[in-house]
Amino acid sequence: MATMARSFLQAISKDEAVAPPLRVVQIEGLAVLKIIKHCKEFSPTLVTGQLLGLDVGSVLEVTNCFPFPVRDDDEEIEADGANYQLEMMRCLREVNVDNNTVGWYQSTVLGSYQTVELIETFMNYQENIKRCVCIIYDPSKADLGVLALKALKLSDSFMELYRGGNFTGEKLREKNFSWMDIFEEIPIKVSNSALVSAFMTELETDTPVSQGDYDRLHSSTTPFLENNMEFLIKCMDDLSMEQQKFQYYYRNLSRQQAQQQAWLQKRRTENMARKSAGEEPLPEEDPSNPIFKAIPEPSRLESFLITNQVSNFCGQINGVAGQNFSRLYLTKALHDN
C-alpha cells in the first residue's frame, strides 16, 4: 500500500512539473456579455475586472467575471481593492459559482494596451497564479462590427528577462529576444451550454439579412482612421525620444572609451619612465578614477513596448483600409451593373 501511495504521489508531482502549454482560452458567453457591458458603459474610461474559472490541462476555462469599481484616488483603490475582491469571492462561493481567479480583463482604446503597468500587473498575478491571462476588449471597434476581444499572456522568455531586470542590448542579443516576443496571444473560443444555444436558436429570426449586415458595408471610418493616425504619430514621437536616449548613451560611452585609452597611454608612458628609474610601475587601472566608472545602459523595455504599439496601429490602419477598398470595389461593381 505504501509503495502504491508513493507511486501515486510521484505521478502527481510529475504531472504538475510537466504542465501542458496553454493552447486556448474557452470563455462562456455570459462572461463575454458582462465584459462588453462593463467596458461599453464606462467608455472611454478604462476599466478592469476579475476573471473566474478553471485551469484544465491546455484549456483555460473562463466561466464568470465581475467588475472592479472605478475610483479616482489610488490610495483608496489600494485600501479597498483587496476587501472588495474577497467579499465578491465569498458571495460567489455562496451561490456555487466558480471563484478561482484565472486572470483579469481590461478595456483599451484602439488597442493601446502595451504598457509597463500591464506587465507589472501580469507579474503580480504570476506570483500566485502560474497560468493567468488578460482579456483585452476594445469598445471603439464595436462601431465597425468587430468583436475586438483577445487573450494575452507574457512569454516565458520575457518573464525570465524581466525578473532579472536586464534589458541591455547585449543581453537581448544573447537571448535572441525581439519586441515581438513580449506577449503571446492565445486563441479564444466562446462556448455556451446546450440550453443557451437552443434558446438563441429560437430567438434567431428568419430574416436572411439584418441591419448589422448593412452597417458593415458603410465605408465611413474617418474617426477611427484619424484616431489611429493620431496615436501612431504620438508613438513615433515617443520612439524618437527613446532613440535619442540611446544615442546620448553611445556618445557618452565613446567619449569615455577615448578618455580611458588616453589615460592608459599616459600611464604606460609613465610606467616606462618609472622602470627606467628602477621604480615600481603603477597599476594600469584606477577604480577611483571617474572615467572607469561604468555608464548604465538605458533599458530597452520601453522602446520595445512602443514598437509593439506602432505595429498594432499600423495593422489596424492596414486592416481598415483594406476593408474599405473591398467595399469601394463592391460598390463600383454594383453601380456599373
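Each position is counted from 1, following the chain as shown.
Cβ from N, Cα, C; glycine included.
The domain 'MPN' annotation in Swiss-Prot covers 25-158.
In the three-state DSSP scheme, S178 (mutagenesis position) falls into the coil class. One mutagenesis experiment named in Swiss-Prot is S178 to D, and its note says Phosphorylation mimic mutant, up-regulation of uORF-mRNA translation.
Using a 10 Å radius centred on the Cβ of S178 (mutagenesis position) and all shown protein chains, the other Cβ atoms total 10. In Swiss-Prot, a mutagenesis experiment is listed as S178 to A, annotated with the note Impaired activation of uORF-mRNA translation.
Under DSSP, residues within the domain 'MPN' (25-158) fall into helix, strand and coil as 55 helix, 40 strand, 39 coil.
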